[in-house]
Amino acid sequence: MTRHAEKRVVITGIGVRAPGGAGTAAFWDLLTAGRTATRTISLFDAAPYRSRIAGEIDFDPIGEGLSPRQASTYDRATQLAVVCAREALKDSGLDPAAVNPERIGVSIGTAVGCTTGLDREYARVSEGGSRWLVDHTLAVEQLFDYFVPTSICREVAWEAGAEGPVTVVSTGCTSGLDAVGYGTELIRDGRADVVVCGATDAPISPITVACFDAIKATSANNDDPAHASRPFDRNRDGFVLGEGSAVFVLEELSAARRRGAHAYAEVRGFATRSNAFHMTGLKPDGREMAEAITAALDQARRTGDDLHYINAHGSGTRQNDRHETAAFKRSLGQRAYDVPVSSIKSMIGHSLGAIGSLELAACALAIEHGVIPPTANYEEPDPECDLDYVPNVAREQRVDTVLSVGSGFGGFQSAAVLARPKETRS
């Protein structure tokens, strides 16, 4: 892993769409205020479902600058990704036309792809699922795009003029972390000079809500949606579904400095592991997540003593929060009790594949502004979750090095380390 030390990769552009407001500034304002943006589902009639709450985005495709064609034919997840890619490129100050297009890469994560569009079209052509599709002429042209998640990274690649490596990463709820990890590797390995990377998911649709209902993973606290997402709280009863996108522009630090670009954070380390255990179950000792944390810190040439903040997966399920707490203790030892830990899912919900990138955006902004977002709705401690979860109120302090972790159904465990880019030690 030390082979990468000579190439330092930094984030020079950020684009965010999340519940609670459009843009990076609105996202950060919501997090630091400790406000929640979860509410009763309005995107469809969720009355028949067990969980009827979500973190929705007030999103107007035309108002966001998409063309009528993009607004009418792109899946919502694709729309979010394209808008965020545009915002990230603008924020970076980079003109893609000034870069060899073969040296621009794209890495976009998604857990459920274009499920919303697919769900909608299936209902339309099958009379709500009451009959099989017998007349293919009823299907819209973009049905194939809804069927394959590669359509998302294709549109982002076209937006960036990217002719280099382009990929979609789909590793469940770690997709957003993994996509950025892969994008970082493209630059470190010399396969790209610029990578537009991140993740998107718009899973608030009947089929996705039904899937999580079936395994009782989501909160049923429908009478109080603003307080339903309660990571690490003793009374948590599952996660609250969300939607969103975060996209970054990555460059080598020296190239960013040559053009006078602002660097939010350096991607120092990344690692991923699998528990090879169960579709939804987690081993209680947190070993695989702990191994990912240790490997990411090793690649970053950091230790637990260097950490100022941990952005937890913190989904709000009974087993995840216990498992994650155990992983922090296993990997960091006594230091785990001293490092502030928080979960932004308490405020914006769990946007599946997109959440890892949204959390990395929060980490980069924590470094930028010297503020740690809180864990909202934290009221009653769980004896098995006994760390400092930054309850309810943001905390101002210098933040130089941050760990962000993710856990996904299927056993995926990922970790990334971001650091203040002006640091010179390798």
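Every residue gets a Cβ built from N, Cα and C, even glycine.
Among the features that Swiss-Prot reports, active site, for beta-ketoacyl synthase activity is placed at Cys173 (among others), with the record citing sequence analysis. Residues within less than 8 Å, Cβ to Cβ, of Cys173 (mutagenesis position) and separated from it by at least 6 positions along the same chain comprise Ala111, His313, Ser315, His350, Leu352, Gly353, Ile355, Gly356, Gly406, Ser407, Gly408, Phe409, Phe412. The DSSP secondary structure for Cys173 (mutagenesis position) is helix.
The active site, for beta-ketoacyl synthase activity annotation in Swiss-Prot covers His313 (among others), and the record cites sequence analysis as its basis.
Feature annotation from Swiss-Prot assigns active site, for beta-ketoacyl synthase activity to His350 (among others). The Cβ neighbour count for His350 (active site, for beta-ketoacyl synthase activity), using a 10 Å radius over every protein chain in view, is 34.
Sequence annotations record features per position, and here Swiss-Prot assigns domain 'Ketosynthase family 3 (KS3)' to 6-420. Note on the domain 'Ketosynthase family 3 (KS3)' (6-420): its mean pLDDT in the predicted model is 94.
One mutagenesis experiment catalogued in Swiss-Prot, Cys173 to Ala or Ser, is accompanied by this note: Forms completely inactive PKS complexes.
The Cβ of Ser351 (mutagenesis position) has 35 neighbouring Cβ atoms from other residues within 10 Å, across all protein chains displayed. In the three-state DSSP assignment, the secondary structure recorded for Ser351 (mutagenesis position) is coil. In Swiss-Prot, the entry for mutagenesis Ser351 to Ala states: Produces high amounts of tetracenomycin F2. The structure shown retains the original residue.
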Give the helix, strand or coil assignment DSSP yields for His313 (active site, for beta-ketoacyl synthase activity).
-> coil
